[in-house]
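J.: Mind looking over this structure? Questions follow.
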Amino acid sequence: MATSSAHLSFLAGRISPFSSERIGLFPLRGEFRPRMTRFRCSAGPSGFFTRLGRLIKEKAKSDVEKVFSGFSKTRENLAVIDELLLFWNLAETDRVLDELEEALLVSDFGPKITVRIVERLREDIMSGKLKSGSEIKDALKESVLEMLAKKNSKTELQLGFRKPAVIMIVGVNGGGKTTSLGKLAHRLKNEGTKVLMAAGDTFRAAASDQLEIWAERTGCEIVVAEGDKAKAATVLSKAVKRGKEEGYDVVLCDTSGRLHTNYSLMEELIACKKAVGKIVSGAPNEILLVLDGNTGLNMLPQAREFNEVVGITGLILTKLDGSARGGCVVSVVEELGIPVKFIGVGEAVEDLQPFDPEAFVNAIFS
């Protein structure tokens, strides 16, 4: 599979100079042999930059393949589009677009988004702008990509310049919230970030134990509740204070899973948000809502409610590798205007991937 330069440049920016030794790029002694020529200085085939470039390419290819594999079920649903467009002709436009519309609906693009996409294609076909099946396919992909890559929609984490940056992880029960936090910690740690975890889920008895396992697994420090009746806001406040005093880069704050209809628990999130903001001005930098990809369009009411209460800055969509409803990604971004930051495309610790709109579109419309 070809790996785009965008993927390579993105990944190059994600490799921290502090993590080079950990990923096997050092020591350099005896290996880095620059060759001077009249025009340039280049590294030998076994040198640092050669190995760094190879590592970046391999990592980029691996990440793209994971995303491609993760959306296999959605891609199967949408494969009918290729069949429809293979022998497309103008006389069959209405039939083809009706079946294309059905394929998008089955994949949970939602009625509003689906109608908008199909009617735009119809208009371009009838005006003569689109004259072949391949042109229609390209226009379909471009239309979806435009919805995902809106202006001012930042898919990267916005961590600001004050340390520590604070990231709150919120969501309903069973969405993969604590697991996503652990995987995010693993990713940040491997990039050379000093990470502190905060076990703010004081409602579920096993939550703290689960996060402690993730802390041990990722090599991160953790702050847990003192006593059975500790308040979540107190735990998070204590963690952010420690993060500030001990020079941590990021504090990842777990919170109790809650139904979006439970007002008292939603109020607790407001208290948590205020508590961390008192320690570090502008915190939390990110409030990430974890949503189960298997719920499809049913995630929209959850996202709306959480957003109204605490102001969601980004989404983590989990369990998409087992879902045929990948179109919900487009719906939630387009209807709520909240960017997807990460997607879960597998059970492995490395399978929480930064969301790349172009890679996503290529994965569902192969």
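Glycine is no exception: its Cβ is also placed from the backbone N, Cα and C atoms.
The noted changes are left out; the structure has the residues it started with.
Pulled from Swiss-Prot, these are the listed features:
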type: BINDING; residues: 171-178, 254-258, 318-321; note: GTP binding site
type: MUTAGEN; residues: PHE48 to Gly, Glu, Gln or Lys; note: Severe reduction of LHCP integration in thylakoids
type: MUTAGEN; residues: PHE48 to Ala; note: Reduced binding to the thylakoid and 80% reduction of LHCP integration in thylakoids, but no effect on GTP binding. Reduced binding to the thylakoid and 80% reduction of LHCP integration in thylakoids; when associated with A-49
type: MUTAGEN; residues: PHE48 to Leu, Val, Tyr or Trp; note: No or limited reduction of LHCP integration in thylakoids
type: MUTAGEN; residues: PHE49 to Ala; note: Reduced binding to the thylakoid and 40% reduction of LHCP integration in thylakoids. Reduced binding to the thylakoid and 80% reduction of LHCP integration in thylakoids; when associated with A-48
type: MUTAGEN; residues: ARG51 to Ala; note: Reduced binding to the thylakoid and LHCP integration in thylakoids; when associated with A-54
type: MUTAGEN; residues: LEU52 to Ala or Gln; note: Reduced binding to the thylakoid and LHCP integration in thylakoids
type: MUTAGEN; residues: ARG54 to Ala; note: Reduced binding to the thylakoid and LHCP integration in thylakoids; when associated with A-51
type: MUTAGEN; residues: ILE56 to Ala; note: Reduced binding to the thylakoid and LHCP integration in thylakoids
type: MUTAGEN; residues: PHE71 to Val, Ala or Leu; note: Reduced interaction with FFC, but no effect on the basal GTPase activity
type: MUTAGEN; residues: PHE109 to Val; note: Reduced interaction with FFC
type: MUTAGEN; residues: ASP321 to Asn; note: Loss of GTP binding specificity
type: MUTAGEN; residues: GLY326 to Trp; note: Reduced interaction with FFC, but no effect on the basal GTPase activity
type: MUTAGEN; residues: GLY344 to Asp; note: In frd4-2; chlorotic and reduction in thylakoid membrane content and stacking
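Thinking about packing and proximity, how do these listed features fit into the structure?
T.: Residue density at GLY171 (GTP binding site): 27 other Cβ atoms are found within 10 A of its Cβ, drawing on all protein chains shown.
The number of other CB atoms found within 10 A of the CB of PHE71 (mutagenesis position), across every protein chain shown, is 29.
In sequence order, ILE117, GLY327, CYS328, VAL330, SER331 are the residues of the chain that are 6 or more apart from PHE109 (mutagenesis position) and have a CB within less than 8 Å of its CB.
ASP321 (mutagenesis position) carries a helical DSSP state (H, G or I).
Shown in sequence order, PHE71, LYS73, THR74, SER107, ASP108, GLY293, LEU320, PHE360, ILE364 are the residues of the chain, 6+ apart in sequence, with a C-beta less than 8 angstroms from the C-beta of GLY326 (mutagenesis position).
In the three-state DSSP scheme, GLY344 (mutagenesis position) is classed as strand.
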J.: Out of GLY174, GLY344, which of these recorded positions shows the lowest number of other CB atoms within 10 Å of its CB?
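T.: If we count Cβ atoms within 10 Å for the recorded positions GLY174, GLY344, the smallest count is at GLY174.
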J.: How many Å lie between the Cα of GLY171 (GTP binding site) and the Cα of GLY344 (mutagenesis position)?
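T.: Answer for this pair: 15 Å between alpha carbons.
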J.: Which secondary structure state does DSSP assign to GLY326 (mutagenesis position), in the simple three-class scheme?
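T.: Assignment for GLY326 (mutagenesis position) reads coil.
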J.: Within 10 Å of the Cβ of LEU320 (GTP binding site), how many other Cβ atoms can you find? Include all protein chains, please.
T.: 28
J.: For each of the binding-site residues (LYS177, THR255), count the other CB atoms lying within 10 A of its CB, then report the residue with the highest count.
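T.: The largest 10 Å Cβ neighbour count belongs to THR255.
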J.: I need the CA-to-CA distance for GLY174 (GTP binding site) versus GLY344 (mutagenesis position), whole Å please.
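T.: On Cα coordinates alone, these residues lie 14 Å apart.
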J.: Take the Cβ of ASP321 (mutagenesis position) and count every other Cβ within 10 Å, whichever protein chain it belongs to.
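T.: So the Cβ neighbour count for ASP321 (mutagenesis position) comes to 20.
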